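Copied from Swiss-Prot, the annotated features are:
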ACT_SITE  His150  active site
ACT_SITE  Glu170  active site
BINDING   Arg49, Lys53, Arg106, Asn222, 226-229, 289-290, 314-317, Arg326, Gln358, Arg362  1D-myo-inositol hexakisphosphate binding site
BINDING   His150, Ala177, 211-212, 292-295, 331-334, 344-348  CoA binding site
MUTAGEN   Lys211 to Ala  Abolished ability to acetylate host TIFY9/JAZ10; when associate with A-295 and A-348
MUTAGEN   Cys216 to Ala  Abolished acetyltransferase activity. Reduced ability to trigger host TIFY/JAZ proteins degradation and altered host infection
MUTAGEN   Lys226 to Glu  Abolished binding to 1D-myo-inositol hexakisphosphate and ability to acetylate host TIFY9/JAZ10
MUTAGEN   Lys289 to Arg  Abolished autoacetylation and decreased virulence. Virulence is however not abolished
MUTAGEN   Lys289 to Glu  Abolished binding to 1D-myo-inositol hexakisphosphate and ability to acetylate host TIFY9/JAZ10
MUTAGEN   Thr295 to Ala  Abolished ability to acetylate host TIFY9/JAZ10; when associate with A-211 and A-348
MUTAGEN   Arg326 to Glu  Abolished binding to 1D-myo-inositol hexakisphosphate and ability to acetylate host TIFY9/JAZ10
MUTAGEN   Phe348 to Ala  Abolished ability to acetylate host TIFY9/JAZ10; when associate with A-211 and A-295
Amino acid sequence: MGNVCVGGSRMSHQVYSPDRADTPPRSERNTPDRRQRAAGDAERTQSMRLQQKINDLKPYVRHARGPIKAYGQAALDRASGKKTSVSFAELDATHLDAMVYIENQRNPGLNLKHFRDHKELIQALQSDGPSAFRAIFPQTCPETGQTLKHHVMADVRLHQGGAPTIIITEPAVIVGARYQQLQRHNLTLEDLSESGVPLSQVAIIETQAQKTSDDCVMYSLNYAIKAHKNAAQFDDIHHGLQHGTLSTESESRARTTLGALEASSSYSVMHEGAHAAFGADVLPVDFYKHGASLTQAKQLMKRPDGRMAGRVNSEGHSEAENLVQRNQAFRVKRRELLDDETPSNTQFSASIDGFRLQEIKRVLAEEQR
């Protein structure tokens, strides 16, 4: 479950060059092998739904200029199954401010902020502002203080005369390979505690939805939108945190990677007082709309309580769509780097790629009005 975008600095911006990435050596151009590989690329995009999103974005990218054009082309290439050599965690973060602006315009009251690190989040807790807001920020390496690629989302409530309550949604796992993720979450918790926030009023929710290596920014953006749309349910969670409790934690914590580690440890591995839970136990079903794994979607829908069996698309659609149907509609076969960083042919839902294409389209549509 070490499938998180780690290492490197968020501040080092990558420039995607589709010409450089896709142009073969002269000796390979227009050869049968080249044509066969091109046909193979086309076959990898097997989802008609994803192809529609690709087609919707193409005309906007065609008329775009500058870095956003390169970003859009990179997203199109990835969604089409072409090989790209860039980190989308970095590309997404570079263009996140534009997406945050668009989503704040589309969703009054979202109050979404993009912070450079968790320390900016702490500063926002101590300043005048809306009583409810969401924030996306990269994690920080405890050893070097360097911001990393992996991003998370925090849903925040400020309480008059009391300490804030914070729900951090982790799109992948809390622990991670060699406990690196856990150490970074612990750094955030430590700094929150030193700033005066009781850790009994902080929860980390692990969804395990992110299986690809670098889609954390898109998951975090989607989670912020979903948290706002399900604000009443989040209000209930915040109300419990005000009293130092998180419902179902006694059973749910064991279903997280943190709980699995704690079961084999004789000491506390996360800062004492902070809460942890598995996303499917506390979050609405639409938080798993873009989950990559069909196995996970099927397992969630088999829950006895039925809380993950509902629709994940909006009421505006004529037909309801559940987790498995969504996953199958965006399922593609593509060569990806998996957790062990070895190439493998695999099938998964590229729904999160579709979300990225949609967000880029919204940014470009605003620019080209």
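Cβ coordinates come from backbone N, Cα and C, glycine included.
Among the recorded positions listed (Lys211, His290, Gly316, Arg326), Lys211 has its Cα nearest to the Cα of Gln347 (CoA binding site). Of all the recorded positions listed (Cys216, Leu294, Val332), Cys216 sits in the most crowded Cβ setting, with the most other Cβ atoms within 10 Å. Across the binding-site residues listed here (Asn222, Gln358), the residue whose Cβ sits among the most other Cβ atoms within 10 Å is Asn222. Using a 10 Å Cβ-Cβ cutoff, Lys226 (mutagenesis position) registers 22 neighbours. DSSP assigns Asn222 (1D-myo-inositol hexakisphosphate binding site) to a helix in the three-state reduction. Secondary structure at Lys211 (mutagenesis position), taken from DSSP and collapsed to helix, strand or coil, is coil. Among the recorded positions His150, His228, Thr295, Phe348, the residue whose Cα lies closest in space to that of Lys211 (mutagenesis position) is Phe348.
Counting only same-chain residues at least 6 apart in sequence, those with a Cβ under 8 Å from the Cβ of Arg49 (1D-myo-inositol hexakisphosphate binding site) are Ala329, Phe330, Gly354. In the three-state DSSP reading, Gly316 (1D-myo-inositol hexakisphosphate binding site) counts as coil. The recorded positions near Phe348 (mutagenesis position), taking a 10 angstroms Cα-Cα threshold over the set His150, Glu170, Asn222, His228, Gly316, Gln358, amount to none. Residues near Glu170 (active site) in space but far in sequence (CB under 8 A, at least 6 apart, same chain), listed by position: Val152, Gln181, His185, Ile204, Ile205, Glu206, Thr207. The secondary structure of Arg49 (1D-myo-inositol hexakisphosphate binding site), as reduced to three states from DSSP, is helical.
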